[in-house]
Amino acid sequence: MVSVFLSTLLLSAAAVQAYLPAQQIDVQSSLLSDPSKVAGKTYDYIIAGGGLTGLTVAAKLTENPKIKVLVIEKGFYESNDGAIIEDPNAYGQIFGTTVDQNYLTVPLINNRTNNIKAGKGLGGSTLINGDSWTRPDKVQIDSWEKVFGMEGWNWDNMFEYMKKAEAARTPTAAQLAAGHSFNATCHGTNGTVQSGARDNGQPWSPIMKALMNTVSALGVPVQQDFLCGHPRGVSMIMNNLDENQVRVDAARAWLLPNYQRSNLEILTGQMVGKVLFKQTASGPQAVGVNFGTNKAVNFDVFAKHEVLLAAGSAISPLILEYSGIGLKSVLDQANVTQLLDLPVGINMQDQTTTTVSSRASSAGAGQGQAVFFANFTETFGDYAPQARDLLNTKLDQWAEETVARGGFHNVTALKVQYENYRNWLLDEDVAFAELFMDTEGKINFDLWDLIPFTRGSVHILSSDPYLWQFANDPKFFLNEFDLLGQAAASKLARDLTSQGAMKEYFAGETLPGYNLVQNATLSQWSDYVLQNFRPNWHAVSSCSMMSRELGGVVDATAKVYGTQGLRVIDGSIPPTQVSSHVMTIFYGMALKVADAILDDYAKSA
């Protein structure tokens, strides 16, 4: 595990409390690490993966003392690792450690591979992410029902589940004055996942308000609560933090209060390789999993009711493929006998990030982060007619090219997705780009195109799940619109940094700096982006939840089509990208799916 680092910052009684280390509770010693302790046993439910959705669903199921659950997690309990995980200001320091899966993509643009960051440990990626807490546009979630046929997956329903997960703290007067916003009707207060303002106790930088004043002059809404269903605009954001500014990862929220339940067992240091099935008249029924660490050391464990895959958007598709569920062409190449033909591992949608950074003058000193969710017109500016023309003339061509590249399998069904995205951007005023600004002596924008038209894939390369041989191929920028959008968002960030009220605090650009001329065209920005982007690590849709006709892998209750007793319950199932950070969606989704599982359990009792 990462070594523990403890530090205490003493502030006056009047100051907001900065990060204080959390109480250290030895959870790991109460968990299982010996696979023989569970091998051959039978549980009601087996959950493959102890990340955000896995731990949330495990906690909800085991509220019923009659339900026995086993969670199998490759990593360990890491929430005690001190500031490197607990302190939100240490974001990024955990990258490259044993708590980071650090998957490699196949060679992409210019033959570059990219690292895909994902948490390895109980809590999954909530251990290592930026713990930002926003929600998407309501029309995006409504489309899951209206466009993709997933009954019950609409904003009104999901909004209640998302609020049910949350325990929000109202910002202080000083935080509101600095640029935070809070609409109490959009927040839950009785949930498990704490949210509040990030605050290190230092004075607030005036740059947040300067950004708001700059975009307000352009007609952009400011100080919007980003959790109310229409996030377009500029505001400061909430984070998953407790009152001591400690990261509230999924293990701290859902496992720490519940790890001593007698009906909940957590096995660490092991990975699920494949699902075990028996054939029935109704098709294959999941009866357990094979887990272990290598081909010579692995075990079987059995599920009375269901197997629930929660290994994440990069890994859950692989478990299905190792189990014989997937595209025949992929399984044949890996020497796996096909059990069921489903479009597993395609339709994967991740975003891309670039950075525009400048020095801040001494007048801009202080802490703070603000986000600009920009719509289509705000992002593209003078280039909006060109971008609109692409959306109105190229969807058929893009769908054909994507299918030919292996990003999807059906041109007609993919065009439904593309038309949905076009409607969002041109008719529904959804946020198209996110510009995330950090201060503290700088004006730093990390920014990304939120709505990618590129479709990637992740597939196995052998029949042995423990060799860890797979091809993660996001296919970044193989769609021209995605590159244009990322370039336009980058250009917008540079323009905003030195105009309007922001000019007072601008003290010279450091990135791109001299690497890109100041009056760069969108074409020049595109060239720069290709050389300097990174993945955004928000991949979804590799086991899409949509009608089977449109390319779905799971139905509206997260059940894998054509099977019994098998669900995928993680970030691989949302059928679309969204204009937000994804934790709120995943928590709400996990609670909704948990209710569906419990409904089926009640019917079987």
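Every residue, even glycine, has its Cβ placed from backbone N, Cα and C.
Every residue here is the original one, so none of the noted swaps is modelled.
Counting every protein chain shown, the Cβ of GLY571 (FAD binding site) has 29 other Cβ atoms within 10 Å. Summarising the annotation, Swiss-Prot assigns FAD binding site to LEU52, THR53, GLU73, GLN101, GLY121, SER125, ASN129, GLY130, SER132, VAL272, GLY571, MET583 and lists a large-scale study or a structure entry as the type of evidence.
Non-local contacts of TYR91 (mutagenesis position) by the CB criterion (under 8 A, 6+ apart in sequence, same chain) comprise ASN129, GLY130, ASP131. Swiss-Prot lists TYR91 to Phe among its mutagenesis entries, and the accompanying note reads: Slightly decreases the affinity to beta-D-glucose.
Recorded in Swiss-Prot as a mutagenesis result, PHE436 to Ala carries the remark: Strongly decreases the affinity to beta-D-glucose. Non-local contacts of PHE436 (mutagenesis position) by the CB criterion (under 8 A, 6+ apart in sequence, same chain) comprise SER132, GLN369, VAL371, PHE445, ASP446, LEU447.
One mutagenesis experiment named in Swiss-Prot is PHE436 to Val, and its note says Slightly decreases the affinity to beta-D-glucose. In the three-state DSSP classification, PHE436 (mutagenesis position) falls within a strand.
Listed in Swiss-Prot is the mutagenesis experiment TRP448 to Ala, annotated as follows: Slightly decreases the affinity to beta-D-glucose. In the three-state DSSP scheme, TRP448 (mutagenesis position) falls into the strand class.
A C-beta separation below 8 Å, combined with a sequence spacing of at least six in one chain, links ARG534 (mutagenesis position) to ASN114, ASN115, THR352, THR353, THR354. Under mutagenesis, Swiss-Prot gives ARG534 to Gln with this note: Decreases the affinity to beta-D-glucose with a 120-fold increase in the apparent Km for glucose.
ARG534 (mutagenesis position) falls within a strand when secondary structure is assigned with DSSP. Per Swiss-Prot, mutagenesis ARG534 to Lys is noted as: Decreases the affinity to beta-D-glucose with an 80-fold increase in the apparent Km for glucose.
Quoted from Swiss-Prot for the published mutagenesis HIS538 to Ala or Val: Almost completely abolishes activity. For HIS538 (mutagenesis position), the same-chain residues 6+ apart in sequence whose C-beta sits under 8 angstroms from its C-beta are ASP350, GLN351, GLN577, HIS581, VAL582.
Sequence annotations record features per position, and here Swiss-Prot assigns active site, proton acceptor to HIS538 based on similarity to another entry.
Here the Cβ of HIS581 (mutagenesis position) has 25 other Cβ atoms within 10 Å, regardless of which shown protein chain they belong to. Under the three-state DSSP scheme, HIS581 (mutagenesis position) falls in the coil class. The mutagenesis experiment HIS581 to Ala or Val is recorded by Swiss-Prot, whose note states: Completely abolishes activity.
Under DSSP, GLY121 (FAD binding site) is assigned to coil, being neither helix nor strand in the three-state scheme.
GLU73 (FAD binding site) is surrounded by 30 other CB atoms, counting those within 10 A of its CB over all protein chains shown. For the pair GLY121 (FAD binding site) and TRP448 (mutagenesis position), the C-alpha distance works out to 27 angstrom.
Under the DSSP three-state reduction, SER132 (FAD binding site) is assigned to strand.
Around LEU52 (FAD binding site), the same-chain residues at least 6 positions away in sequence with a Cβ under 8 Å from its Cβ are GLY123, GLY124, SER125, THR126, ALA250, ASP570, GLY571, MET583, PHE586, TYR587, ALA590. A distance of 31 Å separates the Cα atom of GLU73 (FAD binding site) from that of TRP448 (mutagenesis position).
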